Amino acid sequence: MLRALWLFWILVAITVLFSKRCSAQESLSCDASGVCDGRSRSFTSIPSGLTAAMKSLDLSFNKITYIGHGDLRACANLQVLILKSSRINTIEGDAFYSLGSLEHLDLSDNHLSSLSSSWFGPLSSLKYLNLMGNPYQTLGVTSLFPNLTNLQTLRIGNVETFSEIRRIDFAGLTSLNELEIKALSLRNYQSQSLKSIRDIHHLTLHLSESAFLLEIFADILSSVRYLELRDTNLARFQFSPLPVDEVSSPMKKLAFRGSVLTDESFNELLKLLRYILELSEVEFDDCTLNGLGDFNPSESDVVSELGKVETVTIRRLHIPQFYLFYDLSTVYSLLEKVKRITVENSKVFLVPCSFSQHLKSLEFLDLSENLMVEEYLKNSACKGAWPSLQTLVLSQNHLRSMQKTGEILLTLKNLTSLDISRNTFHPMPDSCQWPEKMRFLNLSSTGIRVVKTCIPQTLEVLDVSNNNLDSFSLFLPRLQELYISRNKLKTLPDASLFPVLLVMKIRENAVSTFSKDQLGSFPKLETLEAGDNHFVCSCELLSFTMETPALAQILVDWPDSYLCDSPPRLHGHRLQDARPSVLECHQAALVSGVCCALLLLILLVGALCHHFHGLWYLRMMWAWLQAKRKPKKAPCRDVCYDAFVSYSEQDSHWVENLMVQQLENSDPPFKLCLHKRDFVPGKWIIDNIIDSIEKSHKTVFVLSENFVRSEWCKYELDFSHFRLFDENNDAAILVLLEPIERKAIPQRFCKLRKIMNTKTYLEWPLDEGQQEVFWVNLRTAIKS
């Protein structure tokens, strides 16, 4: 029993593991181009079922601890393999043996405590290799990279354990586009370790201390074009002459990111510049300066050796005692030939006038995200300041008056571009003064509600994005580019305001439509961005977009950013795909069609009414309604006649001379109702007919050819027809005065025709011997 129980649990475990593996295999998704994504799928091993069709495989963020020699054998055409953060601690020596086409390999942030050169031997096509973030101390016993002749990007090292860089580490590498070394725990650097790489375009060094900086600098001086130092504490850096002969260093850019400096160490760093004669750009990002700016270069030749530095960039510089900071007079001469300076988000509130006057070559100055106000700006832009300045960026400072700002900058005679965006200005005045050469003005995110003539007429580029504008009516004759996105405009501005406009960006406004005429009114417009507006997909707009395939040449964000906001049935549809309904877009044609159809219907109904005696049925309905208002059966006291005689005027001789004489002079006599004698004068004929029939016990119809042609006889027959069949009253007596064709009786009297087929009627005999019998039968019928 116990054995069976163990066997059961083993089978359950195998089933669970197999189902998990199958589920994992199913979650590996590949597209038609061979790019497979297996990120964060809880794989515990390389998935099976890999094929030669795969070009890219990403298995990052899994739990793969081991890569065996056969796991990737099927991926002969694989070009990209990403195994980042997958807990890998063991890789077989020939695991990558079949990956001769591999160009990109990422093994970063795993648990590889040692590296093997056998992994990389077959990877002759490899261009990118990332080994960063693994807990190894060195790069292995032998050189890892002698066969990687095509390698362009290499990332190595870690934060805590990588402690030694040796000569053999980079043997075989002669040229790299990018080399990144994270060695924050570096304890030993073997001289000339990096010297074997003759050409490095961009070298990034993560060093916590500056102990080995001079040795490394000496090795890379002749090979690196862009050196980036990260997270380095340079507070204790001391310069000493480098053990190198005169060399022409190709280094163009030097960057410090996250570094710590002091006034003294800054002076020491300046001494390095004598070895970098071609240096043109220096950058400080997220650095800390523990000092007061008391820079005092001790060697006079430093000044001359800074001659080719044209760009200085400082971002987010933290100076704990910035309010005590010096005026930098000691470095004025160092920056005389600099053309571009950026000091961003560094609590700058003043550039001393004398410093500004020394920046004679400065063409570009960016003081974004600082503390500048008009009073201090006036001191900075004093007479003679920045004489060559063409572009000034004062974005996100504390400027308030547009008028004062313009007047202060009048001293900058060569200023052509001004960015004062993200300042909170007071309402725009009607007039302002600006430098006469100004061509570009950025007023985005300044909260302006109205654009006035304060804006200079000389502008070629104007940016008023992200404000509260609901209209734009300023004439700018030279304007070529207008950026007015994220406002409240409901339509495109009038084209006559910008006769030479080339580019307009009006995204995220309240524009509901635009037309062919509107776009055509801009004679030189080449680019329009009007997406993400509240478009009303009217017939005119949709018709225009469907009939103008060249829109994609002008609308750079067409078609994905152009969506219908209304009507509701088209909400969210692209203008390109939306189709208007016939009811909305062809109302005139639709109304015309409906009217024509209605007219045809009326004609058809009229023809049918004529053919099927519709008017007669209407008259019959009227008579029926009239009769319904009266009691269904007249009281006995209202029945005044034994019979109402309905006859044609042409048959009056027979009725008056024969029928009346025979019936009214009989014993007992019958009282007959004749229209000539008994109708009430002045009363409507139809009312007389109805009343006479209702007051008569019977109705005698004297049928003849004349009868069926008589109009009034038809009315009498109509109402009798109603009385006969609506009241189930057998009150009609048919007297056939002369033989008539049955088809002469109108089709509408279908029941009357049926009676003539099913019931006996009296026929006037021409034989005088039979006429007495006829009268006897008629009297009997009236009495019944």
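The backbone N, Cα and C atoms fix where each Cβ goes, glycine too.
According to Swiss-Prot, the feature domain 'LRRCT' maps to 525-576.
What Swiss-Prot lists as domain 'TIR' is 639-782.
Per Swiss-Prot, mutagenesis PRO681 to His is noted as: Abolishes MYD88-binding and response to microbial cell wall components. Mapped onto three states, the DSSP output places PRO681 (mutagenesis position) in coil.
Counting residues per DSSP class in helix, strand and coil order gives 16 helix, 11 strand, 25 coil for the domain 'LRRCT' (525-576). Around PRO681 (mutagenesis position), taking its Cβ as the centre, 5 other Cβ atoms fall within 10 Å, counting all chains. Residues belonging to the domain 'TIR' (639-782) score a mean pLDDT of 77 in the model.
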